[in-house]
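K.L.:
Got a structure for you, written out below as structure tokens; questions coming shortly.
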Amino acid sequence: MRGLAKLFFLSCSFVSLVSSEKTDESPTAVSDNYMPKATATIDPSVFALSNDFEITDVPTTREYTFDIAKAFASPDGYEREVYVVNNMFPGPVIEANTGDTIIVHVNNHLDEGQSLHWHGLRQLGTAFMDGVPGITQCPIPPGGSFTYNFTVSHQSGTYWWHSHYSNSMADGIWGPLIVHSPNEPLQRGRDYDEDRIVFITDWMHDNSEIIIAALATPEGYKGNIAPPQGDAILINGRGQTNCTATGSSSCFYPPPPEIQVPVNCRVRLRFISATAHPMYRISIDNHPMEVVEADGTAVYGPTVHEISVAPGERYSAIINTNEGKEGDAFWLRTSVALSCMFGAVSQEGLAVVRYTGNGMVSTEEPQTSAWSDLAGVTVPCTGLDQTYTLSPRDSLSAPREPLQSHFFNSERGAFVNVLGNTFQGYGFNNISYQNQIFNPLLSIVQRGGSCENTLVSSRTFPDFGPGNIIINNLDTVIDHPYHLHGNEFQVIGRGTGALSIDNLTNIDFTLDNPVRKDTLWIQGGSWAVLRITADNPGVWALHCHIGWHLTEGKLAVIVVQPSAIGHMESPESWTNLCANTDPNAFGPAKRSSSPSIQSSKTSSFQYLREVKGKVVKRRGAREA
């Protein structure tokens, strides 16, 4: 490695902040040239949150314009085409307060549909803004635009946004979303002095479409039917690949990202896992980390040397920068959790944590060593909430009796599509998700229809009140991170094997202030019981957050208060996204332009031929 260039914390000039005036929200053409024109901007310094941001309980409107396009970038030293927002890689940081309204005008300059999901935000009363094509909206077409408009209600903490169209998230469409509140249990100035984001992703040298297409064949991707672990690990948009393995003469070794922190301070590190596959274990040489947040919930947690973060999860930890003097540097290490992924190989991503003060910033690389007690290959693959007790600082006990309990049996197996072809894929309750991308389930329920069909596993919570979601991970050797949209859940029980309605009453559940999350790692051959409050009408996705598994059908939905959905009024711009499309087409289908210009010519038969029956219904029935 080379000496590190001096990095300065610059403001993000690529986010377009505009006045809160009414705009035309109908989808319109913005571009018909989909080839990359620019080199993406990679600036890790934008992940240092400024203490000048005003934390207040006075609501305001924060308005952005996001231009999604292609660009060239070499985030790990290997140049490839990437997807960018406002030419930034990763995309812009959104920072707001509880009660603020966030408006994001999205212009899609790609040659495929797109959507944005606001991971962890409940979308209370704004189910139409959740951003899942085929579930809560039609995709934003190539050359089209759409405006997301929602209020952040009763939430604060660490979140993120990302594409929910196929697995194009893995090509670069993601960024942090931080919500502050003067009433949150963790207060800047009292509990910590400085605030930094650590945005972690796996990174592939091939576009996601290439990988998805290969995984749908018997040969798999590069001879392996299992999804890849990544060619590199990126931290705040930068990493280092093995240039020898790439065979590229232009590959180079960029300096690792640098996280500058004042000496003798308490620094909050917000770890966001935007990975498409691996669980990562994170440590900082010489610095114990006090866990203080899990998925937006402030917690009392342990002080540890290493934190495990699964895809979609977020954890905050506080470190004390009193292990040296101004200019000293320490390695932040991010390693693949080898016991959590079949066939994984050792891989480490590095960042520099450097102490700053009033003098010049040193460029010397760290000479520090890793903790001697870091997890090895044989360490069980458990989530942080399994390994330690994480107690929410705002105490909330779970109701003793649920109104309803629904089972979701999750497994890989043989499925058959409508053409009669068999393939190996993923599903819930014997159904592998088949996405009618231009006929959103939310719209179907709004019109009085039902999601109970052979295209998606669906369960309904008709009334307001507590309910159980029981996930049985029947894949004995495959672990999965499960993410639930529109809801925060309490983890009231875990165990090995599988639960059924017969033995559910025999479990001693944790009801006294259990941890609250929205993404949960469940080991193969294990179960978890999630307690929700069915208070947010909508059709909400429940899916594996390994992006490659999601594209192979690992998605189900819960329908909350369908009668209330029938009285919800959808925005006109939302309805216009589905104009001139084929509701029987299966996604991710493409349109050549905005629906105001040209109607979709994609038929379900054409699409099924294209993907060779990748998403199908499973043979047989095996309901809980």
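Every residue gets a Cβ built from N, Cα and C, even glycine.
So Swiss-Prot has the following annotated:
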BINDING   H117, H483  Cu cation 1 binding site
BINDING   H119, H162, H545  Cu cation 2 binding site
BINDING   H164, H485, H543  Cu cation 3 binding site
DOMAIN    195-343  domain 'Plastocyanin-like 2'
MUTAGEN   H164 to Y  In mel2; impairs melanin production and decreases virulence
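Each of the listed features needs to be described in terms of its position in the shown structure.
P.N.:
Annotation for H117 (Cu cation 1 binding site): spatial neighbours D130, G131, V132, W161, H162, S163, H164, H485, criterion Cβ-Cβ under 8 Å with sequence separation of six or more.
DSSP classifies H162 (Cu cation 2 binding site) as strand under the three-state reduction.
A sphere of 10 angstroms centred on the C-beta of H485 (Cu cation 3 binding site) encloses 28 other C-beta atoms. In the three-state DSSP classification, H485 (Cu cation 3 binding site) falls within coil.
Mean model confidence for the domain 'Plastocyanin-like 2' (195-343) is a pLDDT of 96.
Neighbour count (other Cβ atoms within 10 Å of the Cβ, all protein chains): 29 for H164 (mutagenesis position).
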K.L.:
Give me the non-local Cβ neighbours of H483 (Cu cation 1 binding site): same chain, 6+ apart in sequence, Cβ-Cβ under 8 Å, ordered along the sequence.
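P.N.:
In sequence order, H119, G312, D518, T519, A541, L542, H543, C544, H545 meet the Cβ cut-off.
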K.L.:
Could you find out if DSSP has H119 (Cu cation 2 binding site) as helix, strand or coil?
P.N.:
strand
K.L.:
Any idea what DSSP makes of H545 (Cu cation 2 binding site), helix, strand or coil?
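P.N.:
Once the DSSP labels are grouped into three classes, H545 (Cu cation 2 binding site) ends up as coil.
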K.L.:
Excluding H119, H162, H545, which residues of the same chain place their Cβ within 8 Å of the centroid of the Cβ atoms of the recorded Cu cation 2 site?
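P.N.:
Surrounding the site, in chain order, are H117, W160, H164, M169, W174, A274, P311, G312, H483, T519.
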K.L.:
Near H119 (Cu cation 2 binding site), how many other Cβ atoms are within 10 Å of its Cβ?
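P.N.:
Its Cβ shell of radius 10 Å holds 25 other Cβ atoms.
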K.L.:
Using the Cβ center of H164, H485, H543 as the Cu cation 3 site position, which other residues in that chain lie within 8 Å, going by their Cβ?
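P.N.:
For the Cu cation 3 site the neighbour list reads H117, D130, V132, I135, H483, A541, L542, L550, L555.
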